[in-house]
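A quick write-up on the structure given underneath.
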Amino acid sequence: MAASELYTKFARVWIPDPEEVWKSAELLKDYKPGDKVLLLHLEEGKDLEYRLDPKTGELPHLRNPDILVGENDLTALSYLHEPAVLHNLRVRFIDSKLIYTYCGIVLVAINPYEQLPIYGEDIINAYSGQNMGDMDPHIFAVAEEAYKQMARDERNQSIIVSGESGAGKTVSAKYAMRYFATVSGSASEANVEEKVLASNPIMESIGNAKTTRNDNSSRFGKYIEIGFDKRYRIIGANMRTYLLEKSRVVFQAEEERNYHIFYQLCASAKLPEFKMLRLGNADSFHYTKQGGSPMIEGVDDAKEMAHTRQACTLLGISESYQMGIFRILAGILHLGNVGFASRDSDSCTIPPKHEPLTIFCDLMGVDYEEMCHWLCHRKLATATETYIKPISKLQATNARDALAKHIYAKLFNWIVDHVNQALHSAVKQHSFIGVLDIYGFETFEINSFEQFCINYANEKLQQQFNMHVFKLEQEEYMKEQIPWTLIDFYDNQPCINLIESKLGILDLLDEECKMPKGTDDTWAQKLYNTHLNKCALFEKPRMSNKAFIIKHFADKVEYQCEGFLEKNKDTVFEEQIKVLKSSKFKMLPELFQDDEKAISPTSATSSGRTPLTRVPVKPTKGRPGQTAKEHKKTVGHQFRNSLHLLMETLNATTPHYVRCIKPNDFKFPFTFDEKRAVQQLRACGVLETIRISAAGFPSRWTYQEFFSRYRVLMKQKDVLGDRKQTCKNVLEKLILDKDKYQFGKTKIFFRAGQVAYLEKLRADKLRAACIRIQKTIRGWLLRKRYLCMQRAAITVQRYVRGYQARCYAKFLRRTKAATTIQKYWRMYVVRRRYKIRRAATIVIQSYLRGYLTRNRYRKILREYKAVIIQKRVRGWLARTHYKRTMKAIVYLQCCFRRMMAKRELKKLKIEARSVERYKKLHIGMENKIMQLQRKVDEQNKDYKCLMEKLTNLEGVYNSETEKLRNDVERLQLSEEEAKVATGRVLSLQEEIAKLRKDLEQTRSEKKSIEERADKYKQETDQLVSNLKEENTLLKQEKETLNHRIVEQAKEMTETMERKLVEETKQLELDLNDERLRYQNLLNEFSRLEERYDDLKEEMTLMLNVPKPGHKRTDSTHSSNESEYTFSSEFAETEDIAPRTEEPIEKKVPLDMSLFLKLQKRVTELEQEKQLMQDELDRKEEQVFRSKAKEEERPQIRGAELEYESLKRQELESENKKLKNELNELRKALSEKSAPEVTAPGAPAYRVLMEQLTSVSEELDVRKEEVLILRSQLVSQKEAIQPKDDKNTMTDSTILLEDVQKMKDKGEIAQAYIGLKETNRLLESQLQSQKRSHENEAEALRGEIQSLKEENNRQQQLLAQNLQLPPEARIEASLQHEITRLTNENLYFEELYADDPKKYQSYRISLYKRMIDLMEQLEKQDKTVRKLKKQLKVFAKKIGELEVGQMENISPGQIIDEPIRPVNIPRKEKDFQGMLEYKREDEQKLVKNLILELKPRGVAVNLIPGLPAYILFMCVRHADYLNDDQKVRSLLTSTINSIKKVLKKRGDDFETVSFWLSNTCRFLHCLKQYSGEEGFMKHNTSRQNEHCLTNFDLAEYRQVLSDLAIQIYQQLVRVLENILQPMIVSGMLEHETIQGVSGVKPTGLRKRTSSIADEGTYTLDSILRQLNSFHSVMCQHGMDPELIKQVVKQMFYIVGAITLNNLLLRKDMCSWSKGMQIRYNVSQLEEWLRDKNLMNSGAKETLEPLIQAAQLLQVKKKTDDDAEAICSMCNALTTAQIVKVLNLYTPVNEFEERVSVSFIRTIQMRLRDRKDSPQLLMDAKHIFPVTFPFNPSSLALETIQIPASLGLGFIARV
């Protein structure tokens, strides 16, 4: 189409920019033909006038739509040009953190300078088996493509990794080799893949160095061939090296280092084994200090040295050789420190006893004088004579450096040879994959011979690359049958001819090297004369006559001629080499052997490979004087030959290209420098690939994809039934130029830009449709708005009018109401006035009447009171007369009472003082409060008595005073009468005065007594109040303490309960982890056994020697040769003679190291399995103990010994009782039976006596077992370990006998040494275990002795207590118990104070001992119950026998006829649930029931688990017969046969499910009928009678449990193999909801798949397969809990594989795909609901996938969205969330991408989340399986044996 159609307004273009290389801009107006200027708007907001080139008129490059940016394949872009490629790489690298991108057949890898979690084994598993175009670009995808093409096309492959130094070539090659090592595995036990990977650290240490561009730059090229056998497993490898940079050994530029190995040696100089090397710091050596940068940040040279030595050991380089290598390297360092002193201009000398040279000679084992001489002289040979010439100081220094380089190069080649020998395999190589790690195009300021060779190699590789790309394009066009047009591409053959043709640059250089006086200047002149102005690719610099310029495919490079000849000749003095060859150090002459030995045909072809597998690379030029032709080859000639061989190898293989890009020169992580990137893209051929693709038809669509995408551009009438014709018709209308597209068989091919044009048409059509939709919707919205407003206006009018009417009605109501209110109000006012007046009148009347009534009352009252007064006065006068009479009596009483009061007062004073003392002594004592209170009460009583006395005294005093007053008055009145008695008056006055004085004294005493009483009362009250307050405080404190104690107890209880719950959960988690580890070990053990069998089979096939009796057949059962034992315990029970393989071992030398490793590994696994089992038992016991701890704690300390003693006595009494019953039964039998029947010779008598005798013996045995209970506890532990050691020694002895039969003496010696070390190790282990067991036994003996003493003491105390009366007995027992507990607590406190750990261990041991004793006693109980059952059975048989004989024998027959056995027919109900078979029929039973049984017929026609029931019934019969050999043989054959069936038909789900179900049922039967109480409680009484009576098969239960675990793991593997091809297609690729997922909006160049589509799977396919699995398991009668576990594992596999592929496929991360995934998950959940499996935990395994689907669907813009995502995606790791957001790709241009800032926000919010950094889920993870006990209700006696099983030789019993 015309440019005017493309360059329209708003079109975006790319314009050149000096800083950013390319800058984006937008057109501000349409372009018209003839315009000289384009008006552009830049992204930074500026406007620009862009002038077009007036000569060419070329328009700027158009920019791809945003929807196309970030594509996985650069060739999928619509516009293919440099800015589009650069921008796409930048967006993927910076925004999406994606370092890999496809460019056609090339994988572009950008070095992130950061460790990324994308190379783990989970990533390898995700890419394994996938098509290259289905997954995101990755080095693993390229490796997988190469591996699949090798297997499919039977053609060797090559992976060519190139790029600048620091671009990541070595790392990419390393990851490719790791992928091959992981997915293929090795064909032997020697772990070849580990050796291949181990070669990397060795080669990096001797071939890598730090440069200014890279800290780990490879300074050599290498091509590694990884060999595979016919089964495509790694068998070996071979390495070729190219152009080692030898000059780095003697010179390093600023900020660079020498090879890593030198610094590693210096860092490890302090190791004892390196003392002899006399090394020091790297700065002390001339060859390591020139760069001034001896350290690399983040690298520990000492650790790297340890890794290097470890790798050397793994590759078989012995310790002596390693020390030899280090010795030579140290010698090179010391040689660099050798200094020269000038004598004159032409000669020099070395100082005498020069220390560096002395150390060098000592290390190299050469003569000091000789080496010193030839370092300063050289030998010249002419045609007639030879003479020695001294050399100058400069020449001597150059010779020294040349010698150092030569030694290092020889050592490098020697190490490469030994690495190749270690990687060599004796198995014939079928195919190989080569990995080429070679330097990319280089150009520096000064370019020399090394850059010339590197760029020459890149010219050859680029030519091969161009031819391959051209070939692939041609094949694609021919495949689609479209017209082939010649594509013009750059051909660099002229440049190659300039370099390597006759009279080319290399040819002239070799010719100049042959000239005696050839120089760099003369060589330059020859170049100018030959090629200047004759070859367009050769130029001469203007300002130099010692340089030349070559126009390479990438850029022009100017080479300096100085040094070309010297480097090409690589001259080393012959005399110096001779001195080294004469070294006493044996390893040094090996380095200088003739090159013929290094490339001998035998060494190249001995392994059956082509001679190209070992090619000598860049050997140095031979010394002067040698005549061999190959030693005269120059470095350039050798490099050209090796390069030709390399190109021949690459041309014979299918190449795969990896181009590594260095994003910046500063090693900043995820920093993209556009200038440097463009330079490398041009140099590595990526842009050439783009140009070739753009010249053809880069965009390719299938017809269905095109129709789905551009259906909007078609009219209804254009759509036909034939989609292909529809697409043709539409394209002819849309694109008029038919040259812009071509129709292939399955695809439409578009030229560059056509898809973008179609996208523009589609966008325009959609935009026009959007405008029309918007117009219609806007009109509809406005009309809808108008109608709404109209309805609103009418509604408002209606409501307003209604409101007005309501207001008027309200006015009328109010008017009427006001009139009514006024009427009633007026009436109310008048009525209230009337009521007030009436009330006032009533009040006045009431007050007046009251006044009159009160006056009348007063008058009556006065009269009444007058009468009373008169009565009172008269009474007073009478009393006064009486009082006067009593006066004298009262006075006497007063005197007496006063005297008594004084006495009482003194007494009270004394008591008061005693109270004060008591208070001082006992104040504050709470315990005396009650006594004080009582005394206070007594004092109060006394006080009251005193107060009453005082009151009486006052009364007497007052009465006396009154009497005296009356007397005085009377005397005064009768003074005259008293004159006669004057003397009497005086005496009376004196007496009055005396009485007054006494009265005053009494008053004062009364006052003091009252004061003291008040004071005492106050003090007493204060004391009481204080005591009450203190008592209150004490009570409060007591309540507080009680409350605190209760709270603390509650908190402690809660804490203990919470801790117990947490510990229980942790123990359960630990139990699951241990169970998982144990089951993984079982899986590893099975894998090793299978590998062992495979090795034996391969050895047999390799020998091609027929072996009688061991030839494998196609039947379901094979010979014993392919059997593998299950475990060490199981192996002990097998009665199989050891097999020898003398015919094989005598004819073939076996790999003894392989057998020793295998035997050692098997032994280790068996020991680890036993340890894991013990640990598992311990964990389960710990969980049990934690649950029962609270219940059993009160009983642990006190009742152990009593319980044991009483239980033993009870058992002994029970045994005695049983024995008595047996004797009574025997006596009764002898009395009741007829004499003839019970005669000693009668058969019945003999049968009965034998049975009774056996029962009696059994009882005696049980009694002895009870008596030796304690000894058993001690001996059980001692009997286990020696048994294991004995088995180990037996296995070692058998292996030694096998080894001694081999012929190879070297291997026998090696095996003997290994066995000696093994025996020494076992002996030391045995001695240590013996000592520990002896110590433990001694401790147990001491404990037993102490327990015996304690038991005796307890018995004595018990006997004493029994003699006491009941009350005293109880008191004595309590006292004894208190004493015992006190002593025990004191002992424990002392023990805890002295050693808490010992105290804790003592408690644990005590508890364990009690548990063990209880278990032993429980076992004895069970034994007694079994004996009772046997007695009952015998009694029943005896009764039946008596009755049967009495009924069937007549009296005459008793006398005359001999007794013969009578067969009594039994009814069906009398069957005992056992099956009888002969021992010789055991193999037939196993064959018919296991080996040749078809699960389908059994599952459909018979009861589930029938084989398990039959086998158990046979075991029951063998147990009934007490035949341990028969039980062992049957169980062993059963287990081995099941293994054989699963090994033969292990890929059949139905078979594996069938035998998993039957194995579990067999295991449940062994538990159900074991006789253990925990299993018997679910049985019926009849089933309990069927329990095993003679054997405890607990060990076989463990063996069967392990077998069931292995079968379960195999079932999971079968499930995974069946489901894996369906999951990605059904869950991700298939459109379950049609029309939701849009087609990719570009002509996505779907990379050609190496595997054709094998059919499309849908979600229905997965559901049908799940239904099939479920129905098969149900038909086989699998336990429901086990089915739930299988379903959970299936759903985990579905979720993990789906999520992993989602995280590795950018095209699947879209909104529509999230909806599809969510719908698919809902269908799976619906399936779970239909099957009633929602509680199986399967739904939870899909939670990560559900959250990933939700993450694709939610908004991803604001901070709130980020918060919602962080809270929602709790089942996804941070790496997974960020990966999904980075991969999120809109399906169309109307959807926005996730911004980088939003992703950063998510990362910031999730930075504190502690989760795994792993990106992918472990799809290989298997949940630990458990087999919950599921008893069967099926009665064994009712089971019928179908005739179809062919088991007629067994009989029901």
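Glycine is treated like the rest: Cβ placed from N, Cα and C.
For all the noted positions, this structure keeps the original residue and models no substitution.
Taken from Swiss-Prot as is:
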type	residues	note
DOMAIN	766-788	domain 'IQ 1'
DOMAIN	789-813	domain 'IQ 2'
DOMAIN	814-836	domain 'IQ 3'
DOMAIN	862-884	domain 'IQ 5'
MUTAGEN	R1528 to H	Slightly reduces affinity for MLPH
MUTAGEN	I1535 to E	Strongly reduces affinity for MLPH and SYTL4
MUTAGEN	K1539 to E	Strongly reduces affinity for MLPH and SYTL4
Inset, instruction - Just give the helix, strand and coil counts over the domain 'IQ 1' (766-788), going by DSSP. - result: 23 helix, 0 strand, 0 coil
Inset, instruction - Determine the minimum-neighbour residue: among R1528, K1539, listed as mutagenesis positions, which Cβ has the fewest other Cβ atoms within 10 angstroms? - result: R1528
Inset, instruction - For the domain 'IQ 2' (789-813), find every same-chain residue at least 6 residues outside the stretch whose CB is under 8 Å from a CB in it, and list them. - result: none
Inset, instruction - Please give the average pLDDT for the domain 'IQ 3' (814-836) in this predicted model. - result: 93
Inset, instruction - Looking only at C-alpha atoms, tell me how far R1528 (mutagenesis position) is from K1539 (mutagenesis position), rounded to the nearest Å. - result: 17
Legend entry - Secondary structure content of the domain 'IQ 2' (789-813), with strand meaning DSSP E or B: 25 helix, 0 strand, 0 coil
Inset, instruction - Ten-angstrom check, please: count other Cβ atoms within 10 Å of the Cβ of I1535 (mutagenesis position), all chains counted. - result: 23
Legend entry - Three-state secondary structure, which DSSP defines for R1528 (mutagenesis position): helix
Legend entry - Within the domain 'IQ 3' (814-836), residues counted as helix, strand or coil by DSSP: 23 helix, 0 strand, 0 coil
